[in-house]
Amino acid sequence: MSTSTSPAAMLLRRLRRLSWGSTAVQLFILTVVTFGLLAPLACHRLLHSYFYLRHWHLNQMSQEFLQQSLKEGEAALHYFEELPSANGSVPIVWQATPRPWLVITIITVDRQPGFHYVLQVVSQFHRLLQQCGPQCEGHQLFLCNVERSVSHFDAKLLSKYVPVANRYEGTEDDYGDDPSTNSFEKEKQDYVYCLESSLQTYNPDYVLMVEDDAVPEEQIFPVLEHLLRARFSEPHLRDALYLKLYHPERLQHYINPEPMRILEWVGVGMLLGPLLTWIYMRFASRPGFSWPVMLFFSLYSMGLVELVGRHYFLELRRLSPSLYSVVPASQCCTPAMLFPAPAARRTLTYLSQVYCHKGFGKDMALYSLLRAKGERAYVVEPNLVKHIGLFSSLRYNFHPSLL
């Protein structure tokens with residue numbers, strides 16, 4: 001008399017046969033311990049990780065960030081109050097060459113009082129230019145004030161030290177009475193004015209357009225020197241419309257519609273998979289090589305770097321300027337944009353042909369022009385500026401947060 005065996009019973013018998021020393025059990029335990037215990041414990045405070053516990057930490061971290069920004073704003077204010085004035089005739093660093101190689105144009109409006117965003121930005125640029133020394137003698141700081149009100153205290157203070165272009169100085173502008181001109185279009189027009197002023201005033205080789213809440217990273221000048229003098233001599237980079245120096249960290253994950261990210265992600269698996277397989281085989285005393293084990297570790301490493309956060313692994317590239325990557329740009333955002341002079345002139349023409357509105361800001365306008373005009377643009381990774389402005393100049397935000 002034969003008896004039938006249920007699938008559940010067969011599965012149970014197979015599981016019983018598995019010993020703690022079997023490869024399948026060991027890899028299963030590794031997966032559970034890594035993704036269920038170790039990674040969540042290690043990464044629950046990492047802002048750009050999938051393991052980040054938003055409800056536990058976001059409010060506190062946002063408040064701490066704002067308090068720190070206030071302190072740094074006060075420090076930047078004292079920094080300039082203690083510097084000798086240059087009466088606005090030359091930059092406080094030194095007199096740049098008659099035709100600068102790079103003009104650093106900081107676009108500023110009057111923002112939330114107390115944070116002194118633009119002072120933080122300019123003071124950091126000043127420190128870095130001093131550290132850079134003779135290598136940066138062809139760099140020129142330039143402030144572009146697009147605030148309609150005359151009460152922009154920080155811009156007035158900086159005019160003692162840095163050359164300033166004031167868009168609305170001595171003009172009767174009826175922008176506020178024109179219902180067809182919205183804040184997004186005005187921001188684009190301000191951008192065009194500042195870019196054009198930079199070209200007309202200095203006729204440089206490059207213009208770096210920096211918004212007044214984008215603080216430069218320590219490595220910005222060595223990296224730009226390497227990129228512009230070495231990497232951008234390559235044919236596919238030479239005629240780029242612009243190079244972005246910032247992309248939001250929250251948008252830097254691998255799971256993204258950009259093909260280059262997917263290729264990079266697969267590359268991570270192809271690199272770490274064999275390495276982790278070799279380590280496992282060595283310490284587990286397994287003979288030979290196993291393709292299934294390598295496939296497991298490839299997927300394991302790909303999942304780990306994505307869930308922990310690609311942003312944090314990109315930071316390893318800061319070890320050397322040559323490790324920074326240049327990849328095709330996406331549409332968001334414009335805190336820091338580098339334009340070669342010929343491309344800057346093309347950009348002025350392009351932007352004069354588009355009208356910005358809510359949902360179609362200047363960043364989207366610039367990105368849309370790439371396909372329409374057959375242009376190319378790139379972004380450098382990791383970021384070369386830090387975005388510190390939680391208070392937008394376009395949108396009212398009474399409860400700012402880091403996400």
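Positions of Cβ are set from backbone N, Cα and C atoms, glycine also.
The UDP-N-acetyl-alpha-D-galactosamine binding site annotation in Swiss-Prot covers V109, T334, P335, K362. Swiss-Prot lists E211 to A among its mutagenesis entries, and the accompanying note reads: Loss of GPI-GalNAc transferase activity. Listed in Swiss-Prot is the mutagenesis experiment H247 to A, annotated as follows: Reduces GPI-GalNAc transferase activity. No effect on Golgi apparatus membrane location. What Swiss-Prot notes for the published mutagenesis of M260 to A is this: No effect on GPI-GalNAc transferase activity. No effect on Golgi apparatus membrane location. Among the mutagenesis experiments that Swiss-Prot reports, M270 to A is described with the note: No effect on GPI-GalNAc transferase activity. No effect on Golgi apparatus membrane location. As a published mutagenesis entry, F283 to N appears in Swiss-Prot alongside the note: Not glycosylated; when associated with A-87. Quoted from Swiss-Prot for the published mutagenesis T334 to A: Almost abolishes GPI-GalNAc transferase activity. No effect on Golgi apparatus membrane location. Looking at Swiss-Prot, you'll find the mutagenesis T347 to N noted as follows: Glycosylated; when associated with A-87.
Feature annotations (Swiss-Prot) mapped to structure.
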residue: V109; record: UDP-N-acetyl-alpha-D-galactosamine binding site; DSSP (3 states): coil
residue: E211; record: mutagenesis position; DSSP (3 states): strand
residue: H247; record: mutagenesis position; DSSP (3 states): coil
residue: M260; record: mutagenesis position; DSSP (3 states): helix
residue: M270; record: mutagenesis position; DSSP (3 states): helix
residue: F283; record: mutagenesis position; DSSP (3 states): helix
residue: T334; record: mutagenesis position; DSSP (3 states): coil
residue: T347; record: mutagenesis position; DSSP (3 states): helix
residue: K362; record: UDP-N-acetyl-alpha-D-galactosamine binding site; DSSP (3 states): helix
Neighbouring C-beta atoms (10 Å sphere around the C-beta of P335 (UDP-N-acetyl-alpha-D-galactosamine binding site)): 26
Cα-Cα distance linking T347 (mutagenesis position) and K362 (UDP-N-acetyl-alpha-D-galactosamine binding site), given in Å to the nearest integer: 11
Residue from H247, F283, T347 whose C-alpha is spatially nearest that of P335 (UDP-N-acetyl-alpha-D-galactosamine binding site), among the mutagenesis positions: H247
Shell list (UDP-N-acetyl-alpha-D-galactosamine; ref centroid = CB of V109, T334, P335, K362; cutoff 8 A): I107, E187, Y191, M209, E211, C333, D363
Spatially closest candidate among V109, M270, T334, the listed recorded positions, to H247 (mutagenesis position) (Cα to Cα): T334
Alpha-carbon spacing, T334 (mutagenesis position) to E211 (mutagenesis position), which is rounded to whole Å: 8
Spatially closest candidate among E211, M260, T347, the listed mutagenesis positions, to F283 (mutagenesis position) (Cα to Cα): M260
Cα-Cα distance linking T347 (mutagenesis position) and M260 (mutagenesis position), given in Å to the nearest integer: 25
Number of other Cβ atoms within 10 Å of the Cβ of V109 (UDP-N-acetyl-alpha-D-galactosamine binding site) across all protein chains: 20
Local Cβ density at T334 (mutagenesis position) - other Cβ atoms counted within 10 Å: 24
